[in-house]
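Quick notes on the structure that follows.
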Amino acid sequence: MARSITMQQRIEFGDCDPAGIVWFPNYHRWLDAASRNYFIKCGLPPWRQTVVERGIVGTPIVSCNASFVCTASYDDVLTIETCIKEWRRKSFVQRHSVSRTTPGGDVQLVMRADEIRVFAMNDGERLRAIEVPADYIELCS
């Protein structure tokens, strides 16, 4: 079973559009934070350290597929559950499931996203994908 890490995000008034629901780009900002949180909780060093030690600048997104199930609004507290769904040679699929607890105590799925990400190095001209480091896979398993 894939290792799963959760984090919470309180929705503030400023995160919402005039209708009072979360403005959708904010989900992607929170998913990016959840991605980094996942690697930190699994024991990977901060990107500023990996760039010095290995030349790895981070895990840019190659593709993102998001499905929104219901709305969320300010004062909701979201739980973002993150795992690696699939490891590939030069990429991986990171799944995020975002939920909230209703006033009645039920857990309600708000949205789910699968991101394809790569570990990247800067070769001086551009970012390029590298093979996923085996020790990183081990830390995240």
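Cβ from N, Cα, C; glycine included.
The feature active site is assigned by Swiss-Prot to ASP17. Under the DSSP three-state reduction, ASP17 (mutagenesis position) is assigned to coil, being neither helix nor strand. Cβ neighbour count for ASP17 (mutagenesis position): 10 (other Cβ atoms within 10 Å of its Cβ, all protein chains included).
In the three-state DSSP reading, LYS90 (mutagenesis position) counts as coil. Same-chain residues at least 6 positions away in sequence with a Cβ under 8 Å from that of LYS90 (mutagenesis position) are, in sequence order, VAL118, ALA129, ILE130, GLU131, VAL132. Positions annotated as substrate binding site by Swiss-Prot: TRP47, THR59, PRO60, ILE61, LYS90.
In Swiss-Prot, a mutagenesis experiment is listed as ASP17 to Asn, annotated with the note Drastically reduces catalytic activity. No effect on substrate binding.
Listed in Swiss-Prot as a mutagenesis experiment, ASP17 to Glu is described as follows: Reduces catalytic activity. Little effect on substrate binding.
Swiss-Prot gives this note for the published mutagenesis ASP17 to Ser: Drastically reduces catalytic activity.
Contacts of ASP32 (mutagenesis position) defined by a Cβ separation under 8 A and a same-chain sequence distance of 6+ are given as ILE61, in order along the sequence. DSSP assigns ASP32 (mutagenesis position) to a helix. Quoting Swiss-Prot on the mutagenesis of ASP32 to Ser: Substrate turnover rate is decreased.
Sequence-distant neighbours of ARG88 (mutagenesis position) (same chain, six or more apart, CB under 8 Å from its CB) are VAL132, listed in sequence order. According to Swiss-Prot, the mutagenesis experiment ARG88 to Ala carries the following note: No significant effect on catalytic activity or substrate binding.
What Swiss-Prot notes for the published mutagenesis of ARG89 to Leu is this: No significant effect on catalytic activity or substrate binding.
One mutagenesis experiment named in Swiss-Prot is LYS90 to Ala, and its note says Decreases substrate binding affinity.
Every protein chain considered, the tally of other Cβ atoms within 10 Å of the Cβ of ARG126 (mutagenesis position) stands at 8. Annotation of the published mutagenesis ARG126 to Leu in Swiss-Prot: No significant effect on catalytic activity or substrate binding; the original residue is retained in the structure shown.
With all protein chains in the displayed structure included, the most crowded Cβ environment within 10 Å among the recorded positions ILE61, ARG89 is that of ILE61. When the record's substrate-binding residues TRP47, THR59, PRO60, ILE61, LYS90 are compared pairwise by CA position, the greatest distance found is 18 Å.
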